[in-house]
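Peer 1: Sharing the record's features from Swiss-Prot:
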type	residues	note
BINDING	40-47, 175-181, 200-204, 269-272, ALA326	GTP binding site
BINDING	SER47, THR181	Mg(2+) binding site
DOMAIN	32-354	domain 'G-alpha'
MUTAGEN	GLY352 to Pro	Loss of activation by both bitter and sweet compounds due to disruption of interaction with taste receptors
Amino acid sequence: MGSGISSESKESAKRSKELEKKLQEDAERDARTVKLLLLGAGESGKSTIVKQMKIIHKNGYSKQECMEFKAVVYSNTLQSILAIVKAMTTLGIDYVNPRSREDQQLLLSMANTLEDGDMTPQLAEIIKRLWGDPGIQACFERASEYQLNDSAAYYLNDLDRLTAPGYVPNEQDVLHSRVKTTGIIETQFSFKDLNFRMFDVGGQRSERKKWIHCFEGVTCIIFCAALSAYDMVLVEDEEVNRMHESLHLFNSICNHKYFATTSIVLFLNKKDLFQEKVTKVHLSICFPEYTGPNTFEDAGNYIKNQFLDLNLKKEDKEIYSHMTCATDTQNVKFVFDAVTDIIIKENLKDCGLF
C-alpha cells in the first residue's frame, strides 16, 4: 500500500516538474517573441517591407511564388498606362505622335483582355508606343495631379523584358508590385535569437478600424510614411494631402495611451522618389511656412522634425527614425538590423539589465 502511494507521489512530482519545465519554456519563448505592428497611411510601403522580410529572413521567393506575381505585374502595368491616358484628357494634354490617338482607342478596347495573367504581344506594343509619346511623358511628369502607382515608370520602362517569352518576375518586380492590403497579414520569422510576428494592416481609411485588434502586447510599432507624398492627395479623399494625413495618423498613434510603453520607429520611406521629386517640386506646396533650401537633406530633415515634434512625451519616450527605400533590400536589411538592436535594448531596459 505504502509503495503505491510512494509511486503515485513520484508520478505527481514528475508531472509537476514537467509542467514547471513547460511553463519555463513557454515563458522564455514569450520573452523572445516580438510583436511588430506595421502602421501608416495607404501606399506608404508597409507591404513592401513585409516582402523584404521574406527575402531577408525567410529564403526569399521561389520561382513558383514569383510566377504568382506575373498577373499582378501585368495588371499594375496596364492600370498605370490607363491612368496616364485618362489624365491626358483631364489635364488637357495632347498626343505628339499621330498614331497615339488610335492606339488609345485600341488600348481602351483591349483593356479587359489580360486573360490568364498574360499580356498579348499586340497589347504590349500598343503600351510601348503610347509610353514613348512625348505627350504621355509630359503627363507622367504631372503624376502628382492624379492617382498613379509609384511603380509605373519601373514597369513601363522595362516592357521588353516583362513581355518576353518565358518571362518570370524577379524579386525587384515582386517588390514593386502593388496589391491593396485588406485586413491583417501576419508574417513570422526569426532573427538575432528573437521570434518575430509582424502584422501588416491595410492603411486606407476603411481598413483602419481593424487595427484595434492588434494593439495588445505590441513590442514595437514601425510607422511608415512616404516622403514623396508631400504633393499628393489621398485615393479615398482628394481634398486631403497625403503628408498631412500621415502626420495626423502618426500623432494619434505616438500619443495613444495603448502605446505609452511601446517602442516606435518611424520609417520615412520612398527616399529615392523624394530625392528625385524635391528638385522639381518645392516643399512649400505641403508646408507653406517652409523657406529652407529644397534639397534632399534640408527638406528631408524638415519633414522628419514635423513627425518627431508631434511626440508629447519626448522626455520619457524616444522615437527612432530612419530614411528608407523599401524596394532596396540592402537598405531595409541595414535598417531592420538597427531596429532589432533597439528592440533588444528596450527589452533589457524593461528587465532592468540596461
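Quick reminder: no glycine exception, Cβ is built from N, Cα and C everywhere.
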Peer 1: Spatially, which candidate from the binding-site residues GLY40, SER44, LEU175, VAL201, ALA326 is nearest to THR181 (Mg(2+) binding site), comparing Cα atoms?
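Peer 2: Result for THR181 (Mg(2+) binding site): the nearest of the binding-site residues is VAL201.
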Peer 1: Taking only same-chain residues 6+ apart in sequence, whose CB is under 8 Å from that of ASN269 (GTP binding site), what do you get?
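Peer 2: Sequence-distant Cβ neighbours: SER44, GLY45, CYS224, ALA225, ALA226, LEU227, THR324, CYS325, ALA326.
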Peer 1: Around SER47 (Mg(2+) binding site), how many other CB atoms lie within 10 A of its CB?
Peer 2: 22
Peer 1: Between VAL201 (GTP binding site) and SER47 (Mg(2+) binding site), what is the CA-CA distance rounded to a whole number of Å?
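Peer 2: It is 9 Å, counting Cα to Cα.
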Peer 1: Hey, of the binding-site residues listed (SER44, THR181), which one tops the CB count within 10 A?
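Peer 2: Max Cβ neighbours within 10 Å, all protein chains included: SER44.
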Peer 1: Looking only at DSSP and grouping its letters into three states, which state does VAL179 (GTP binding site) belong to?
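Peer 2: In three-state terms, VAL179 (GTP binding site) counts as coil.
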Peer 1: For VAL179 (GTP binding site) and SER47 (Mg(2+) binding site), determine the Cα separation and express it in whole Å.
Peer 2: 9
Peer 1: Take every residue in the domain 'G-alpha' (32-354), average their pLDDT values, and give the whole-number result.
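Peer 2: In the predicted model, the domain 'G-alpha' (32-354) has a mean pLDDT of 91.
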Peer 1: By a simple count of other Cβ atoms within 10 Å, which of LEU175, VAL179, VAL201, ALA326, the binding-site residues in the record, is least packed?
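Peer 2: Ranked by other Cβ atoms within 10 Å, the binding-site residues LEU175, VAL179, VAL201, ALA326 bottom out at VAL179.
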Peer 1: Look up ASN269 (GTP binding site) in the DSSP assignment and reduce it to helix, strand or coil.
Peer 2: strand
Peer 1: Determine, to the nearest whole angstrom, how far the Cα atom of SER47 (Mg(2+) binding site) is from the Cα atom of LEU175 (GTP binding site).
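Peer 2: It is 9 Å, counting Cα to Cα.
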